[in-house]
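J.: Mind looking over this structure? Questions follow.
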Amino acid sequence: MAATLGSGERWTEAYIDAVRRNKYPEDTPPESHDPCGCCNCMKAQKEKKSENEWTQTRQGEGNSTYSEEQLLGVQRIKKCRNYYEILGVSRDASDEELKKAYRKLALKFHPDKNCAPGATDAFKAIGNAFAVLSNPDKRLRYDEYGDEQVTFTAPRARPYNYYRDFEADITPEELFNVFFGGHFPTGNIHMFSNVTDDTYYYRRRHRHERTQTQKEEEEEKPQTTYSAFIQLLPVLVIVIISVITQLLATNPPYSLFYKSTLGYTISRETQNLQVPYFVDKNFDKAYRGASLHDLEKTIEKDYIDYIQTSCWKEKQQKSELTNLAGLYRDERLKQKAESLKLENCEKLSKLIGLRRGG
């Protein structure tokens, strides 16, 4: 029995040494060996199994190889509890720091470059994190509520969520195109197009938003038309009143000036003050005797008011010229002020004399 155990121990040591050198004894292949159950045999079998599993897991997405560093990077992203951890920046990071972090991570975790399991989800998480944090409004809302929105695994759903309540308004693929023009800056690697339910959700949500916006615009159109009509209503009322007033108004029977367009072409004078005025061809038929006398009183009053206003304007003009001549010591202005005639004032003096004499 002791001899048997000694032989088994020697064979176990040889087997472990062969496993470590990645080869087996030529005379005893591992398939035909039945381990004895001792600690050394079990340890050797466990090391062999671990090595085989690691060799299998190095075959990533799309049967492409990946490095241990890439796998650890994907695992780090999946363990992150907020967008700041995903990008590896502080909560007070500036826009430039966010862009720098995104460029670095997007190139590192793009599925066409990183084939480790979960690289696609990690890449989408990076894009979503940058799209939210680079938007001031979304970042403010995320800072207030985002820490409560951790990743979770819903029943009958895939584990990847990455803060679905704070989805970006742009897909990770579109965001990558914005930064790198659809391909890597250092190679001719075309963009991947992995259309998942996140992309579908994004398109469906924005299609619903556009439809809702169109409905709201259509509902607002009648209200906008009504508001515009209410605003224009006062203007329309003024225009209508003005037109009606002009239609109902009658032209006066006289004019102090010659107006051929209105038919005031016949010249006349008042009997008392000899004030000139103009009438139309039908004036004599309408005004005679007392009616003519009353009308001429009205004409004289209007004429005196007109002459008084004109006289005041002439005096005002002469006074201003005199003041300017004294202020600037301008002899030319002084002469012009002195030569200015007050014709309407002279007419007014004559009318006052006639009224006193009458």
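Numbering starts at 1 and runs along the chain as displayed.
Glycine is treated like the rest: Cβ placed from N, Cα and C.
Sequence unchanged from the original; the noted substitutions are absent.
Pulled these from Swiss-Prot:
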{"type": "DOMAIN", "residues": "82-146", "note": "domain 'J'"}
{"type": "MUTAGEN", "residues": "HIS110 to Gln", "note": "Loss of colocalization with SV40-induced foci upon SV40 invection"}
J.: Per DSSP, how many helix, strand and coil residues does the domain 'J' (82-146) have?
T.: 46 helix, 0 strand, 19 coil
J.: Measure from the Cβ of HIS110 (mutagenesis position) and count the other Cβ atoms within 10 Å, all protein chains considered.
T.: 24
